[in-house]
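**Student:** Dropping a structure here in structure tokens format, bear with me for questions.
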Amino acid sequence: MLSPLNVLQFNFRGETALSDSAPLQTVSFAGKDYSMEPIDEKTPILFQWFEARPERYGKGEVPILNTKEHPYLSNIINAAKIENERVIGVLVDGDFTYEQRKEFLSLEDEHQNIKIIYRENVDFSMYDKKLSDIYLENIHEQESYPASERDNYLLGLLREELKNIPYGKDSLIESYAEKRGHTWFDFFRNLAVLKGGGLFTETGKTGCHNISPCGGCIYLDADMIITDKLGVLYAPDGIAVYVDCNDNRKSLENGAIVVNRSNHPALLAGLDIMKSKVDAHPYYDGVGKGLKRHFNYSSLQDYNVFCNFIEFKHKNIIPNTSMYTNSSW
């Protein structure tokens with residue numbers, strides 16, 4: 001068995017590949033061994049562009065940002081050219097005009113392996129929960145405490161929020177669908193990666209017949225630049241994420257999430273947390289705490305060691321290029 005850091009660097013960099021008959025390598029964390037599960041060369045790559053201001057695009061423009069500072073559309077097209085044997089999905093959402101939707105069609109026609117997937121066309125209902133149930137569960141929890149231990153201010157807020165749920169909008173998913181900030185982006189990224197291959201197959205797009213609905217996907221932010229084919233990837237228990245490092249302090253990020261199967265239990269754990277809190281965050285809770293729960297991370301472990309264990313990096317990906325420019329939002 002190899003150390004977690006060495007296995008991840010060695011295999012993610014695509015410098016070796018295990019044969020079909022070779023036993024899988026294993027890595028350990030918190031006293032438990034995990035197989036380095038393969039993510040094969042047919043696994044689709046997924047990008048995402050949720051556009052809060054579609055009116056900023058001119059006539060004949062694909063409504064995905066493509067400026068000198070933020071060449072996101074060019075990065076997606078470049079990935080499609082390099083990974084020409086993979087399906088490249090782009091999950092999109094926004095109040096697009098008819099003409100802008102035609103531009104998406106033109107993009108698909110010009111690059112046959114690019115598939116535009118509209119968020120509203122994907123069935124995410126299996127991941128939903130009534131907002132009223134979330135509020136009621138939190139209210140009942142507060143009410144179960146002795147009177148001296150209750151947070152009466154919070155209890156009042158919860159009751160007020162419960163009353164203010166709009167008619168016909170009693171849905172966790174619908175509440176995020178109406179947002180136009182980073183949590184809008186982050187929440188549906190989590191659901192898309194949970195669906196994995198099913199995100200591609202259920203939309204009926206041509207060219208997706210070789211994708212298994214139970215398979216995984218490789219999610220990359222549009223500021224991640226692919227420079228060559230990724231090959232076969234390996235991840236502990238079939239999941240890994242991008243890790244940022246600033247002044248030797250590491251942190252889990254959601255700019256890249258790779259999974260070998262749909263409904264990965266680490267992301268399901270994060271979704272369970274999202275469904276239990278009224279103030280949950282799709283990045284901190286849905287990804288970070290979900291991973292920690294799944295892999296039994298606690299404050300007793302070294303956080304940097306955990307980040308090394310779960311890190312996705314690849315010699316053929318230049319990550320997080322937008323860190324050098326201002327936000328595109």
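Sequential numbering from 1, following the chain as shown.
Cβ atoms are placed via backbone N, Cα and C, with glycine included.
What you see is the original sequence, not a version with the noted changes.
Feature list, courtesy of Swiss-Prot:
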| type | residues | note |
| --- | --- | --- |
| BINDING | GLN48, TRP49, PHE50, TYR72, TYR219, LEU220, ASP221, ALA222, SER322, SER327, SER328, TRP329 | UDP-N-acetyl-alpha-D-glucosamine binding site |
| MUTAGEN | TRP49 to Ala | Reduced ability to promote bacterial colonization in mice |
| MUTAGEN | ASP186 to Ala | Strongly reduced ability to promote bacterial colonization in mice |
| MUTAGEN | TYR219 to Ala | Strongly reduced ability to promote bacterial colonization in mice |
| BINDING | ASP223, ASN320, SER322 | Mn(2+) binding site |
| MUTAGEN | GLU253 to Ala | Reduced ability to promote bacterial colonization in mice |
| ACT_SITE | GLU253 | active site, proton acceptor |
| MUTAGEN | TYR283 to Ala | Strongly reduced ability to promote bacterial colonization in mice |
**Student:** In terms of Cα spacing, which of the recorded positions TRP49, ASP186, GLU253, ASN320 are within 10 angstroms of ASP221 (UDP-N-acetyl-alpha-D-glucosamine binding site)?
**Tutor:** TRP49, ASN320
**Student:** If you measure from the CA of TYR219 (mutagenesis position) out to 10 Å, which recorded positions from the list GLN48, ASP186, GLU253, TYR283, ASN320, SER322 are inside that radius?
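**Tutor:** GLN48, listed in sequence order.
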**Student:** Can you check what DSSP calls ASP186 (mutagenesis position), collapsed to helix, strand or coil?
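**Tutor:** Assignment for ASP186 (mutagenesis position) reads helix.
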**Student:** Look at the binding-site residues GLN48, ASN320 and tell me which residue has the greatest number of other C-beta atoms within 10 angstroms of its C-beta.
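**Tutor:** Going through GLN48, ASN320 one by one, the largest Cβ count within 10 Å is at GLN48.
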**Student:** Consider the recorded positions GLU253, TYR283, SER322 and say which one has the Cα lying nearest the Cα of ASP186 (mutagenesis position).
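**Tutor:** The answer is TYR283.
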**Student:** These are the recorded positions: TRP49, PHE50, TYR219, TYR283. Which one scores highest on other Cβ atoms within 10 Å?
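**Tutor:** Output for this query is TYR219.
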**Student:** Can you check which residues sit near ASP223 (Mn(2+) binding site), meaning Cβ under 8 Å from its Cβ, same chain, 6 or more apart in sequence, and list them in order?
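**Tutor:** Listed in sequence order, they are HIS70, TYR72, ASN75, GLY255, ASN320, THR321, SER322.
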**Student:** Which state, by DSSP, holds ASP223 (Mn(2+) binding site): helix, strand or coil?
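**Tutor:** Coil, per DSSP.
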**Student:** Distance between TYR283 (mutagenesis position) and GLN48 (UDP-N-acetyl-alpha-D-glucosamine binding site) at the Cα atoms, whole Å?
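**Tutor:** Distance between the two Cα atoms comes out at 15 Å.
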**Student:** Roughly how many Å separate the Cα of GLU253 (mutagenesis position) from that of GLN48 (UDP-N-acetyl-alpha-D-glucosamine binding site), to the nearest whole number?
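**Tutor:** Cα-Cα distance, GLU253 (mutagenesis position) to GLN48 (UDP-N-acetyl-alpha-D-glucosamine binding site): 15 Å.
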**Student:** Using DSSP and collapsing to three states, where does GLN48 (UDP-N-acetyl-alpha-D-glucosamine binding site) fall: helix, strand or coil?
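**Tutor:** Reduced to three states, the DSSP call for GLN48 (UDP-N-acetyl-alpha-D-glucosamine binding site) is strand.
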